[in-house]
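What Swiss-Prot says about this protein:
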| type | residues | note |
| --- | --- | --- |
| VARIANT | G97 to S | In strain: BO, DJI, Harare, Martinique, Recife, Supercar, TemR and Trans; confers resistance to insecticides |
| VARIANT | A114 to T | In strain: TemR and Trans |
Amino acid sequence: SGKKVDAWMGIPYAQPPLGPLRFRHPRPAERWTGVLNATKPPNSCVQIVDTVFGDFPGATMWNPNTPLSEDCLYINVVVPRPRPKNAAVMLWIFGGGFYSGTATLDVYDHRTLASEENVIVVSLQYRVASLG
């Protein structure tokens, strides 16, 4: 549509759930110093990638499109440009039955929602499957 958005991807909301934090509740993210590089989509949380239906677009479009990692607790924010004064904020929590999924799938293109519906879209990665 030619409409513009601003996007911040991969903002940590919790400490990486590694080592002794693996099976614990998420701990608040530690402060960072300087400027956070929020220009690339975050890792997808560890999960079993579905290969039952083969390698065709209708099936693979639901498979993670970013690297799988236990370091995956991040949010993404997409805002229409120019920035609206009183926009609604939509929190997008992807489905997947706590078994699989990721907020970064191309079918969940937040830019379209933000630009066409004039809403601020926030999405998050969360642990799924055996680590969820």
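Backbone N, Cα and C atoms are what each Cβ position is placed from, and that goes for glycine too.
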- Item | For A114 (variant position), the three-state class that DSSP assigns | helix
- For the variant positions listed here, G97, A114, which shows the highest count of neighbouring CB atoms within 10 A? A114
- Between G97 (variant position) and A114 (variant position), find the distance joining the two CA atoms and give it rounded to the nearest Å. 25
- Return one of helix, strand or coil for G97 (variant position), based on DSSP. coil
